[in-house]
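A.B. asks: Swiss-Prot lists these features:
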VARIANT   Ser89 to Phe  In strain: MT4251
VARIANT   Lys168 to Asn  In strain: MT4251
VARIANT   Ile474 to Thr  In strain: MT4239
VARIANT   His1329 to Tyr  In strain: GS-5 and MT4467
VARIANT   Tyr1459 to His  In strain: MT4467
Amino acid sequence: MDKKVRYKLRKVKKRWVTVSVASAVMTLTTLSGGLVKADSNESKSQISNDSNTSVVTANEESNVTTEVTSKQEAASSQTNHTVTTISSSTSVVNPKEVVSNPYTVGETASNGEKLQNQTTTVDKTSEAAANNISKQTTEADTDVIDDSNAANLQILEKLPNVKEIDGKYYYYDNNGKVRTNFTLIADGKILHFDETGAYTDTSIDTVNKDIVTTRSNLYKKYNQVYDRSAQSFEHVDHYLTAESWYRPKYILKDGKTWTQSTEKDFRPLLMTWWPSQETQRQYVNYMNAQLGINKTYDDTSNQLQLNIAAATIQAKIEAKITTLKNTDWLRQTISAFVKTQSAWNSDSEKPFDDHLQNGAVLYDNEGKLTPYANSNYRILNRTPTNQTGKKDPRYTADNTIGGYEFLLANDVDNSNPVVQAEQLNWLHFLMNFGNIYANDPDANFDSIRVDAVDNVDADLLQIAGDYLKAAKGIHKNDKAANDHLSILEAWSDNDTPYLHDDGDNMINMDNKLRLSLLFSLAKPLNQRSGMNPLITNSLVNRTDDNAETAAVPSYSFIRAHDSEVQDLIRDIIKAEINPNVVGYSFTMEEIKKAFEIYNKDLLATEKKYTHYNTALSYALLLTNKSSVPRVYYGDMFTDDGQYMAHKTINYEAIETLLKARIKYVSGGQAMRNQQVGNSEIITSVRYGKGALKATDTGDRTTRTSGVAVIEGNNPSLRLKASDRVVVNMGAAHKNQAYRPLLLTTDNGIKAYHSDQEAAGLVRYTNDRGELIFTAADIKGYANPQVSGYLGVWVPVGAAADQDVRVAASTAPSTDGKSVHQNAALDSRVMFEGFSNFQAFATKKEEYTNVVIAKNVDKFAEWGVTDFEMAPQYVSSTDGSFLDSVIQNGYAFTDRYDLGISKPNKYGTADDLVKAIKALHSKGIKVMADWVPDQMYAFPEKEVVTATRVDKFGKPVEGSQIKSVLYVADSKSSGKDQQAKYGGAFLEELQAKYPELFARKQISTGVPMDPSVKIKQWSAKYFNGTNILGRGAGYVLKDQATNTYFNISDNKEINFLPKTLLNQDSQVGFSYDGKGYVYYSTSGYQAKNTFISEGDKWYYFDNNGYMVTGAQSINGVNYYFLSNGLQLRDAILKNEDGTYAYYGNDGRRYENGYYQFMSGVWRHFNNGEMSVGLTVIDGQVQYFDEMGYQAKGKFVTTADGKIRYFDKQSGNMYRNRFIENEEGKWLYLGEDGAAVTGSQTINGQHLYFRANGVQVKGEFVTDRYGRISYYDSNSGDQIRNRFVRNAQGQWFYFDNNGYAVTGARTINGQHLYFRANGVQVKGEFVTDRHGRISYYDGNSGDQIRNRFVRNAQGQWFYFDNNGYAVTGARTINGQHLYFRANGVQVKGEFVTDRYGRISYYDSNSGDQIRNRFVRNAQGQWFYFDNNGYAVTGARTINGQHLYFRANGVQVKGEFVTDRYGRISYYDANSGERVRIN
């Protein structure tokens, strides 16, 4: 038994000492060959020594057990508390002293006689010994405890951001979020928090020091490769991969008996060899689970345990192979295991949203190990804007370079002259498909749609344009150009002017109009813009479009097969079906469920996903001048379901518009925006054939043609009674009857197909040719078809067969342009005749091309002139992107297979021929889809040298894939249609059109190269591919030497693991007294290299020792923890509070910006990660605690202030307004902080809350109690103006903007405002002098010279000064009296200050004069001519009466006057009674 000597740093009485610990290592073969230790002079020479290896039999087991036990007892008997050194000398172990091999070998002796076969069960002693070694090591490790971790724990407990939870320590950032993969240095100590966020001890003592010789591998002799030739391996270009199989020398037949292998006996390389111990451990655990072995190994398991476990698994595998008699199951199992390893899956490819398939790789042009894949080209991003490699200064509408190179799959190198010639060859094939395939020119395509223009070399546009001119003569006249009208899918705003400058050989989309339709009509109400963009935001300003020929030709649309369809489906899937979906990687089941939601939503009034107002968009598209409309199949028929099987709710409206276009749509165009009622509408008029302007009178046809479209995008639209919508139909249409073609109703859109159907709805123009509509005609609607308003009107009296379309001219074109946007081009209609999501046919009759052929009459009735076919290519089914899932034709591996080898989604090649011929029979031109950007996974693989890049081809920082070998699906079969037709027409094309091959292409400066016919695609013709999920380490290499395993016949590069060659070696970490060294699983010592154990990485220097701490390696900065573990994708917080970030490859990011995920960036300066407010190139930017840059968001910075950072640049906004997500506005001052309180900005007096939000439409009370109001629109402080609050109360704000209080004279009115600023209306007010005023209930004006009755029915009178009068008053000839509180006296007695009593009438309130009055007690008074109650003896109306001093008349009483005379007054009449 070997003594395994392991050295450790131990702390003993505060001193570090080196301790060597011996542990048992089982040796399962003889040492006669000696142990060869790789040193600095180690050679890669590999010689098999299997002839020197003897076999251990089961009979020797007892000797081994005794020896192992005694050695273990000796090792464990050392005194625990002392430092002991055990001799490092090693004696040669007799084979009988070694743990026996549990299996025997069945082989043929030299004399031909078969050896005795022996079979045993798995040797439990071996496993027990391995387990004991692990236990012994653990016990030895605890002899002396390193107290450095204890010191770390003391520091952790003092850190305010660290919390202990369930015995573990976590670091929380200032937002309360647990930091993961985070390291900080505090008090000189390195504290590391792992991927879970928990603190992890990374002291030197945690290094795995388990080193084993490969002689302990039970089956090494038998598992060695049969020979080193390529025939003994499954390989790719002579390189081994994680899924490579090989032929071993022996097979453990039935899991029991070793037998020599045959040429059919291949086994997975991963059954025998693994790149690291960690990979082996995971393999063992994975296979145990697959094979029903109930045992799991963790990262404390030693190498010997894993070897024994792997041997057990191998025996199980072989037994199962014998039982099943095949290895198919094993291939599936191994492949599944491979996909679990980060080095062999997308985890190590660093996928994120920088590409439609999550990432791309670029092939190196000078790969030394893959010269067959090199290229002199791969010139990237040569878009129309950037064709020369520099941004063309002529084109400024798009300030980017107008696109990017890597779109999808195998990215074709369209800068390669050989490839360019092949693209021309393919284009010629498409344009002559009928002739070539069916010997029928009537089945040829007439034109092309160029796919993904902004992702290919723009040289292709010249190549295609030159071909169309040479072969089809499109530059000669309009008829030739229109007969071969080709279009581009080019999204950059620079592409159309570029195309125009290139001669308008093809036309591009009017993307501005598409966006206008989208945001003015199709979006939800709260996202809609105004309607004016529909008039002006386009390639054509349609305010008054009266030109014979537009400046630039174009086509227009609102939706397409891949625009506003698959993105909506994606949104549905992500929101309601699978929130974890990435990009466009859907399953068919997810798509099916999404369409159930999509189709239901289409029928809803309040839509969540689908477009609003589709019919309104088409009403403009199909009546607009100066652009060719393209109708999308999915707007007339459901996107899913069988072809043309199910109509949408918009079908009738669109069909009606298509048919009406033939009869009516012609002449000049005028559009207007009118503000009416509470919203706006737009009108669009076509004047009719022969009339370009409103003043043109035209002819008879003019009068019966033309159209008016009226649209609104507000469902709450209401016109005022006085509003008039005036639509000027033009001078040709004076006093003419018009009828509706389409009108909005409560239930949707009503179509009127004839004059008779609309007879009751006829309207007439006036003598100026104006149609006038009122509130009775136009209002907003909300239903599944319309969210707003639509009305389309046409003249009455047009013949049923009227056709106002214009034929193209054959007169020679002389302006150097091919396509002209004139009346003839305006007359064309394109039909995009497919949906990405239409169902797969279940029978012949359902194939798209079969259905098309049956419906050509319908297409002709619609006026379709150009039928855009789906891409007819047989689809890839690799499922790597949506296109290959739904098999729409854009994902293909053979560009010449148009249903030739088998039916595609749309039918067979013969079906295609019939469909084209049927369309041609109706005069409809047919357009092919030319897709030169990409090709999907080919059936054959190549090893390429690749670098992980973003969509522009720029290397992705932090990726492990940097000029590494990578397996790509880049080679076609050589037996497909490409092999037949590739390059086949180049000689013919050179003979017919030599000028095509003489032109030097712009991006390369050289012509196309027709000398090579591409019969088989391979990597040299591609720029690269999407990441394939195979990982950075799929092509296997030895970590220690960084040499790839290769089985080439060239001995210079033929290289294999020592294990496969039955050579002895060491494996794992070891401490040699100076430092830690490492031997790879291939048997080589690591020097000047990184080593990975699973996801853990280390570096070993020039002397082979593991490094720790900060290191500069080849000019790059790295950081390694005390146990050698490299920081990767980790943040290090230095003791000075600064941060550093170490990427996926462990490199410290040094300077500049780096993208980490879609739209997320970090910035670095000399290795320091920017955190907080940072000045960069004079601009202030913000980075959070994780270093992520704030873009397009508000941030509360450390000073507590709110700031906003630009969505694109990340620069802090200064001195400008910004709107937040809630639609609230903030103003950012000179320092970038959101201002608060009162502010004067640009002459406006504004107010901002403490949170920075601008006050609009609200009242604000300042610290002095002053009230202000800020306008609901501008936010300006209201001054010298009235404002009414939500409760209907009014305020008036003075010249300073403060609400006035008290009595005020405003605009000649005398008003009053309470202390809270509220104007008094319909209320009484008593001022500080006690004066009472009343303010009118409507105007609020102080009442003057007027009576007012209060709520209790009491009356007041306010004098000329507006104050309530008191006391006796003569008003309007009446003598009245008002109490001290201003209340008029009515029906009451009043005694004045002189004691005079008056009475005021209960109705009029007039003072009673010359009249009797009886009070409530029945007493009578008489008031004289002055209105005072009389007293004493009075003669009234001839009666002698008497009234007391209080005015009460005496009745039935005696009275003695002042002279002592006694009188008596009658008890009834009160008259004095004479006494005789």
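The backbone N, Cα and C atoms fix where each Cβ goes, glycine too.
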A.B. asks: Return only the integer: C-alpha distance in Å from Ile474 (variant position) to Tyr1459 (variant position).
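C.D. replies: It is 141 Å, counting Cα to Cα.
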A.B. asks: How big is the Cα-to-Cα gap, in Å, between His1329 (variant position) and Tyr1459 (variant position)?
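C.D. replies: Between the Cα atoms of His1329 (variant position) and Tyr1459 (variant position), the distance comes to 50 Å.
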A.B. asks: According to DSSP, does Lys168 (variant position) fall in a helix, a strand, or coil?
C.D. replies: strand
A.B. asks: Would you count the other C-beta atoms found within 10 angstroms of the C-beta of Ile474 (variant position) for me?
C.D. replies: 28
A.B. asks: Minimum Cβ neighbour count within 10 Å among the variant positions Lys168, His1329: which residue?
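C.D. replies: Checked Lys168, His1329; of these variant positions, fewest Cβ neighbours within 10 Å: His1329.
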A.B. asks: Which of the three DSSP-derived classes (helix, strand, coil) applies to His1329 (variant position)?
C.D. replies: coil
A.B. asks: Let me check the 10 A CB neighbour count of Tyr1459 (variant position). How many other CB atoms are there?
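C.D. replies: Around the Cβ of Tyr1459 (variant position), 5 other Cβ atoms lie within 10 Å.
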A.B. asks: Measure from the CA atom of Lys168 (variant position) to the CA atom of Tyr1459 (variant position) and give the result in Å, rounded to a whole number.
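C.D. replies: Computed Cα spacing between Tyr1459 (variant position) and Lys168 (variant position) is 121 Å.
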